[in-house]
Amino acid sequence: MQENYKILVVDDDMRLRALLERYLTEQGFQVRSVANAEQMDRLLTRESFHLMVLDLMLPGEDGLSICRRLRSQSNPMPIIMVTAKGEEVDRIVGLEIGADDYIPKPFNPRELLARIRAVLRRQANELPGAPSQEEAVIAFGKFKLNLGTREMFREDEPMPLTSGEFAVLKALVSHPREPLSRDKLMNLARGREYSAMERSIDVQISRLRRMVEEDPAHPRYIQTVWGLGYVFVPDGSKA
């Protein structure tokens, strides 16, 4: 799946950039790297990329600000945030503002490769158990989710989704009225096991509820089943 995929690495650590360029190129990706937001902006005016690996702690504009800015511009490029070990608050904030995944430093390049592949699979609409194209539009309340085109609408108004949000929502709507544990959701949406220390599923659920629920504190469509996980209820009735 690596053929023709272009990866942009944004990190001020020159040695890490060189290592990732070499390793990801060996894995079949086209890789460019820059050291800061200014260089990134100049490059993005000339080239497009399938995915960005973005360091949180950058000189000048930091990774959180870059991610927020790109999402405010409706840039759909998936972003994997690179954070320092122990920066849980920053990881959660990164996911809340639209990062698709994160990886803490120090990391094994193989782990980053696995996460890149998982995000690109989601972006390519390759989730297991997906409905066929003929069954690809899911309607609930005022919303329509097109699983084939990865678009969601509130009545006629488009609602942009990150690849992470789409993956979690797709997993839920593909299993209506079936409570899904965090483990199951993580496996369906990200292709890996859930860690008890990880908050990414909860963060994505919170973001989705803010999009589709009139009262996110009392959700109708994405409900919590205590002790079991989360459940999608198409008609908004009690699970």
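Any Cβ shown, glycine's included, is placed from N, Cα and C.
Look at Swiss-Prot and you will find 6-120 tagged as domain 'Response regulatory', backed by sequence analysis.
Recorded in Swiss-Prot as a mutagenesis result, Asp11 to Ala carries the remark: Reduced production of OmpF at low osmolarity, reduced OmpC produced at high osmolarity. Significantly decreased OmpR phosphorylation in vivo, no phosphorylation in vitro. Loss of expression of OmpC and OmpF under low and high osmolarity; when associated with A-55. Cβ environment of Asp11 (mutagenesis position): Arg17, Leu20, Ser33, Ala35, Val53, Leu54, Asp55, Leu58, Val82 lie under 8 Å away, each six or more residues apart in the same chain. In the three-state DSSP reading, Asp11 (mutagenesis position) counts as coil.
Listed in Swiss-Prot as a mutagenesis experiment, Asp12 to Val is described as follows: Very poorly phosphorylated in vitro, produces OmpF at 0% and 15% sucrose. Taking Cβ-Cβ distances under 8 Å and a sequence separation of 6 or more, the neighbours of Asp12 (mutagenesis position) in its chain are Ala35, Asn36, Asp55, Met57, Leu58, Pro59.
Looking at Swiss-Prot, you'll find the mutagenesis Asp12 to Ala noted as follows: Wild-type production of OmpC and OmpF. No production of OmpC at low osmolarity, incomplete repression of OmpF, incomplete induction of OmpC at high osmolarity; when associated with A-55.
For Leu16 (mutagenesis position), no same-chain residue lying six or more positions away in sequence has a CB closer than 8 A to its CB. Mutagenesis annotation in Swiss-Prot: Leu16 to Gln, described as In ompR77; suppresses the OmpF- OmpC constitutive phenotype of envZ11, has no phenotype alone; the structure shown retains the original residue.
Looking at Swiss-Prot, the entry for mutagenesis of Asp55 to Gln says: Not phosphorylated in vitro, no OmpC or OmpF under any growth conditions. There are 22 other Cβ atoms within 10 Å of the Cβ belonging to Asp55 (mutagenesis position).
For Arg71 to Cys, Swiss-Prot lists a mutagenesis experiment annotated as follows: In ompR4; OmpC expressed at low levels even in low osmolarity. DSSP assigns Arg71 (mutagenesis position) to a helix in the three-state reduction. Neighbour list (Arg71 (mutagenesis position), Cβ cut-off 8 Å, at least 6 residues apart, same chain): Ile97, Gly98, Pro160, Thr162.
As a published mutagenesis entry, Arg150 to Cys appears in Swiss-Prot alongside the note: In ompR20; no OmpF expression, OmpC abnormally expressed at high osmlolarity.
Quoted from Swiss-Prot, the note attached to the mutagenesis of Val203 to Met states: In ompR2; OmpF+ constitutive, OmpC-. The Cβ of Val203 (mutagenesis position) lies under 8 Å from the Cβ of Ile92, Leu95, Glu96, each of these being in the same chain and 6 or more residues away along the sequence.
Record note (Swiss-Prot) on the mutagenesis of Arg207 to Ala: Loss of transcription activation. Reduced to three states, the DSSP call for Arg207 (mutagenesis position) is helix. Under 8 Å, Cβ to Cβ, and six or more positions away along its own chain, Arg207 (mutagenesis position) finds Leu95, Glu96, Glu165.
In Swiss-Prot, a published mutagenesis experiment is listed as Arg209 to Ala, annotated Loss of transcription activation. Taking Cβ-Cβ distances under 8 Å and a sequence gap of 6 or more within the same chain, the neighbours of Arg209 (mutagenesis position) are Pro216, Pro219, Ile222.
Around the Cβ of Thr224 (mutagenesis position), 14 further Cβ atoms fall within 10 Å across all displayed protein chains. In Swiss-Prot, a mutagenesis experiment is listed as Thr224 to Cys, annotated with the note Loss of transcription activation, loss of DNA-binding, about 10% phosphorylation in vitro.
According to Swiss-Prot, the mutagenesis experiment Trp226 to Ala or Cys carries the annotation: Loss of transcription activation, loss of DNA-binding, about 20% phosphorylation in vitro. The C-beta environment of Trp226 (mutagenesis position), restricted to residues of the same chain at least 6 apart in sequence and closer than 8 Å, is empty.
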CB neighbours within 10 A of Arg150 (mutagenesis position), counting all protein chains shown, number 18
According to DSSP, Leu16 (mutagenesis position) sits in helix
Cα of Thr224 (mutagenesis position) to Cα of Arg150 (mutagenesis position), in Å and rounded, measures 24
